[in-house]
Every structure is written in C-alpha cells, then in structure tokens.
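Q: Starting off with a structure, shown below.
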Amino acid sequence: MLAFAARTVVKPLGLLKPSSLMKVSGRFKAHQDALPRLPVPPLQQSLDYYLKALQPIVSEEEWAHTKQLVDEFQTSGGVGERLQKGLERRAKKMENWLSEWWLKTAYLQFRQPVVIYSSPGVILPKQDFVDLQGQLRFAAKLIEGVLDFKSMIDNETLPVEFLGGQPLCMNQYYQILSSCRVPGPKQDSVVNFLKSKRPPTHITVVHNYQFFELDVYHSDGTPLTSDQIFVQLEKIWNSSLQSNKEPVGILTSNHRNTWAKAYNNLIKDKVNRESVNSIQKSIFTVCLDKQVPRVSDDVYRNHVAGQMLHGGGSKFNSGNRWFDKTLQFIVAEDGSCGMVYEHAAAEGPPIVALVDHVMEYTKKPELVRSPMVPLPMPKKLRFNITPEIKNDIEKAKQNLSIMIQDLDIMMLTFHHFGKDFPKSEKLSPDAFIQVALQLAYYRIYGQACATYESASLRMFHLGRTDTIRSASIDSLAFVKGMGDSTVPEQQKVELLRKAVQAHRAYTDRAIRGEAFDRHLLGLKLQAIEDLVSMPDIFMDTSYAIAMHFNLSTSQVPAKTDCVMFFGPVVPDGYGICYNPMEAHINFSVSAYNSCAETNAARMAHYLEKALLDMRTLLQNHPRAKL
C-alpha cells in the first residue's frame, strides 16, 4: 500500500503579495472551524459506485461473484450496516473521520523506503548560472523566498484557496515547515515544531554529505537578507571542500524497518542525537549538489529528475539528503534545481504554491545591498560513526543503488498544445488528459486497468484525498471504438466527449466527498477496529484487482514551468504526473526496469500519440456552432 500518489486537482495560488507584517491572530482557526466536516457517504451509494468501477477492469464472472458478495454485505442488519454505523459514530466524534487513518495507512505504516516509492520530486526551470557564485546566490535568494512565504504562514495572512467557489482547508501549509518524519519499528511518526514554544530559526544546509545548521533570523526576529545568507553559504562551502567519507544521510533512503533499527543505533550517541534533532527541527533543508553527470540534451531532464528523486546514488548526491525531512530544496552547480518532499505532511498543491511563490521571488532584483554585519559561523553537525553505523551506511548504499537501477523515468514536454485546446472544445483539460492515458494504455496492453487519480478533499476540515477512477465504462467504450474501423468517426467523437464528461462528473463527486475508495477503506479499518472477521468483499479477487493501480496518476498544476514525479505504486505499473500549461504540457512517466512489460519511453510515446489522435478527431469533426 503506497503513498497512493496523493496529488491533487487544485488551482495554484498565484504569486502572493509580499507578506503583511501584521499578524492576524486567530484567522486560521476561524477559517478552519467554519469548514464542513467530511461526510460518510451512504453505504448503498458507495457500493453501487464500486460495482460500476469494477466493470471495465474485471471479468464478467468475477463481477457477478462480487455482486453477490456486495448484496450479502449490505443486507439489512448485516455486517455492512454495522460497520457503516460505526463509521458514522466516529465521524460525529472526530474532526475528520478519515485523516488520521489515512496518514497511518498510506504513509506512516508504509514500510517501503520513502525514496522513489513515496516522496515526490520536482524539477524546476534550469537556472542560467554555471559556477559556484551563481549557485550560492540563487540558493540564498531561494532561502529568502521561502522565509517570505513562511512569514505569511506565521502571521496567518496566507490567502485562502478556493475550488469551485468553495474555500479550502489550509492546514497542510502549517505541516510543511519545521517538520520531519521519524522512523519507527512498525510505524513512523511526524514531528512538527512550527507551533512549539520556541519555533526553530535555522535551516539545514548539506554540502559534500556534510550537514550544517544555519540560523536564518537575527536575534530581533528579522530574517537574514539574501546577501547575508550568501555570505553564510560561502562559509559552509569553504569549510566542506572534501566529501564526507561516511554519508550519514543515505541511511534515510532505506527500508523503514531497517532505518528504524539504524536510527536507534545512531541516536544512542549524544552528539549524533543532537545533530539529528537539529535536522528534524530545522525549517527546511537546502542541498548544494555537485553537478549532474554530463549527458546529451534529450536525456538530461531524465537525469535531473533522478537527482531530485533519489540523488543519483552514493557516488553522486544521495548522501546530500535527509529524506525524512519534509522539504528539501536542491540547487546544483550546473543550474539544475528542484526539490523532493516527504509525502506524509501534504499533497502536491501546497508544495507547488510555495514553489510558485519562491520561483517568482528569485526573479526579483536586489534593490538595495544589505549591510554586511558580522554573522556567526554556521554550526557543523557532527556524527560519531561506529563500525556498526558504518556497516548500516554501506548496506543503505547498496540497497539504494539497486532501487536507482530499477527506476525507469522519463520527462516529456508535449509541445503540440496545452490546456488551451481542450478548453477551446469546452472540455476539461484534466479529463481530456486522463482519457488520453486510458487510450495509450489500451493501445499497448489491449485492456483497461485500475487507474488512480488524486482528488482533493480540502473542501472539508483536515481533508486529504480520495480517488478518481479514470478507467470507466465510458472510457473503455471510447478506447475500443477508437481502434475499431467499423465505428464511424462522428460516433468516435461522441464516445470521446462522453468519456471526458464522465471523468469530469466523477471528479466533481470525488471533491464533494462522494467517491467510494476512502469510504471502503474506512469500512475495512472499522472492521479491524471492531475485531470482526474481515468481510468477504475485502478478501475478493475483484477488490485486489481494483486496488492494484497499474496507472497511478496526478495532475499538479503550477504557474512555474515545472513538473512533479514519483515512482509507480505497483511493480508492474506506471507513475504519471502532469502540469498542463497554456500551450504545452509537462509530463513525467516512471516505471520499473525489473518489469519486462512496462517501459516509460514507450508509454510516453503512446501518450503523445493518443493526445494528437484525439485532437485530430475533434478538429475533423467541429462542434456545430450554436
């Protein structure tokens, strides 16, 4: 069970005005308290939607068997009704009946490494510096931009986001700074110091696998300027010219149980414990990377994506990370930059809103040179490495190397059109892209598959995500019709429009809390909590097929010309993320090399062809002008 690619369909914030210095106390709480609570959908409604979603992905025999199980489950006075009542009681007692369960199930109890399997990476536009000065100047400006965004969070002046005219829960913005995941033997935890009595005033900077604590506020509480931060980054760079022989950070890339053991080992030592505490408490991390290995232009972006997602291995930049840290910004010597974030705290949109703000901020000219004041030397974080820890580091290096070699990742910039074309056809760009994904997959494999697209539940207090299931009866009818020469072109157009509209309708239901995936998960977890034997519908082949997402997808729109990416959630699947810009679309496609049936470049090729064929179909049969 993976971080379920929980990434969402939300309008980006746009550039926020430089933050007001006036603190608006209580505004955040008042806004949050006014949000509706997440409803528990009616049982029969969810089960009907479940049966409908199974039709394109399971055989007729399997479907008929599941229909029987569903009927038994929802008999009057039966187990389904009992579990539903339990969920409804839970919903009355809690601020959000799902959020705590979801955090545990999707993230904290997930035992695979966070690297590749859970934490998304982001590629930002390549910067035009090519030397150390440029790298440090840009990093300093980026840090100043994040602190500017942070002041809006601190002062509660962050503009509220809206979706379909409804205000959204802003809680995730309060989770992404000064927070960190902590490994545990069976379940991890997340620590957050933003609201502590003495909130942290430092960030972590990593260079040559060495960690530094850099104070970014003066004693009077004002933030350092980018000029002042630049001077501090130079000091860090000059005091870490050689790579650390023991890249402690690489331990965070391991399987969670393995890392939990190594972590307990590591923090037995007081010096190590203090260093780890400093990293966990820091506002965020900045990784000053070596340049990405030189490769031809067409694969350069794929290499950069790897650097952002996993660091490229122990010979490159993987030791320059603390993967448990919620936010890590990465700036390399050659101008490539981006970030990786730990997924437990938030979905993509709050991260992208921060990125949009920061990238816009980095373009602002320095109007005044700030006065040079004497600043203390940034503190180097020391680690005492025992033979046992050294051995743990070696094992982590080997495991990471295997994971990296298995990842097949491809960046695609689709130049032919952007969201402008579907909009001109009065079609939702997101739904249009999702139907193209269905067409691409069907053309390769000759069948539909369980497809996950993340839907935001942020209309509700503490809402995270639910699932939009893109493989539908209507999408299957379209992709079959598209390959059938006996189907008239005009009918193909109608099938396409119907498939896009069906996806749009599912999306609208999902963001209103009426999708069935989280509801079924809730019923399953309620059964575990009530210690009743697991109902048959959850032990059924159809349920296993429905939860095996061969396509795990997400739209993460941004104003910045960037794209997010993540690994597939199943061994024989794809991870696909996209940012539809006005006249082009940024895609990322990932697969695993260990699966002979999947190939990221092939999927990207078929996706491009599907989008072009759908455009041609619509252009050849224009809608009648009303």
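Glycine too: its Cβ is placed from the backbone N, Cα and C atoms.
Every residue here is the original one, so none of the noted swaps is modelled.
According to Swiss-Prot, the protein has these features:
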- HIS343: active site, proton acceptor (ACT_SITE)
- LYS419, LYS423, SER424, GLU425, LYS426, LEU427, SER428, PRO429, ASP430, SER456, ARG504, GLN555: CoA binding site (BINDING)
- TYR452, SER454, THR465: (R)-carnitine binding site (BINDING)
- MET564 to Ala: Lowers activity towards short-chain fatty acids (MUTAGEN)
- MET564 to Gly: Lowers activity towards short-chain fatty acids. Strong increase in activity towards medium chain fatty acids (MUTAGEN)
- PHE565 to Ala: Increases activity towards short-chain fatty acids (MUTAGEN)
Q: Using only C-alpha positions, which one of HIS343, SER454, THR465, MET564 is spatially nearest SER428 (CoA binding site)? These are the recorded positions in the record.
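A: Closest candidate to SER428 (CoA binding site), judged by Cα separation, is SER454.
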Q: Validating a neighbour-count step here. Other CB atoms within 10 A of the CB of the residue listed as 'active site, proton acceptor': how many?
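A: Neighbour count, Cβ to Cβ under the 10 Å cut-off: 26.
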Q: How long is the line from the C-alpha of HIS343 (active site, proton acceptor) to the C-alpha of TYR452 ((R)-carnitine binding site), rounded to the nearest angstrom?
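A: For HIS343 (active site, proton acceptor) versus TYR452 ((R)-carnitine binding site), the Cα atoms are 17 Å apart.
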Q: List the Cα distance (Å, whole number) between SER424 (CoA binding site) and SER454 ((R)-carnitine binding site).
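A: With the alpha carbons as reference points, the distance is 25 Å.
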Q: Quick check for the class: what is the C-alpha distance, in angstrom and rounded, between LYS426 (CoA binding site) and MET564 (mutagenesis position)?
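A: Here the two Cα atoms are 26 Å apart.
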Q: Return the single residue from the binding-site residues list (SER424, SER428, SER454, THR465) that has the minimum number of other CB atoms within 10 Å.
A: SER424
Q: For a quick check of packing: other C-beta atoms within 10 Å of the C-beta of PHE565 (mutagenesis position), how many?
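A: The answer is 30.
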Q: For a quick check of packing: other C-beta atoms within 10 Å of the C-beta of LYS426 (CoA binding site), how many?
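A: LYS426 (CoA binding site) is surrounded by 9 other Cβ atoms within 10 Å.
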Q: Calculate the distance in Å between the alpha carbons (Cα) of THR465 ((R)-carnitine binding site) and ARG504 (CoA binding site), and round it to a whole number.
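A: Their Cα atoms are separated by 16 Å.
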Q: If you measure from the Cα of LYS419 (CoA binding site), which of the recorded positions TYR452, MET564, PHE565 is the nearest?
A: MET564
Q: Over the residue list LYS419, LYS423, SER424, GLU425, LYS426, LEU427, SER428, PRO429, ASP430, SER456, ARG504, GLN555, recorded for CoA, what is the maximum interresidue Cα distance in Å?
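A: Spelled out: the longest distance between any two Cα atoms in LYS419, LYS423, SER424, GLU425, LYS426, LEU427, SER428, PRO429, ASP430, SER456, ARG504, GLN555 is 25 Å.
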Q: In the structure shown, with every protein chain counted, which of the binding-site residues LYS419, ARG504 has the densest set of Cβ atoms within 10 angstroms of its Cβ?
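A: Per the Cβ count within 10 Å, the most buried is LYS419.
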Q: For SER454 ((R)-carnitine binding site) and PHE565 (mutagenesis position), determine the Cα separation and express it in whole Å.
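A: Cα-Cα, rounded: 14 Å.
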Q: Which whole-number value in Å describes the distance between the Cα atoms of TYR452 ((R)-carnitine binding site) and ASP430 (CoA binding site)?
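A: One finds 13 Å between the Cα atoms of these residues.
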Q: Within 10 angstroms of the C-beta of TYR452 ((R)-carnitine binding site), what count of other C-beta atoms is obtained when all protein chains are considered?
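A: Counting Cβ neighbours of TYR452 ((R)-carnitine binding site) within 10 Å gives 27.
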Q: DSSP on ARG504 (CoA binding site), three-state: which is it?
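A: The residue in question, ARG504 (CoA binding site), is helix (DSSP, three-state).
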Q: Determine, from DSSP, whether LYS419 (CoA binding site) sits in helix, strand or coil.
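A: In the DSSP reduction, LYS419 (CoA binding site) maps to coil.
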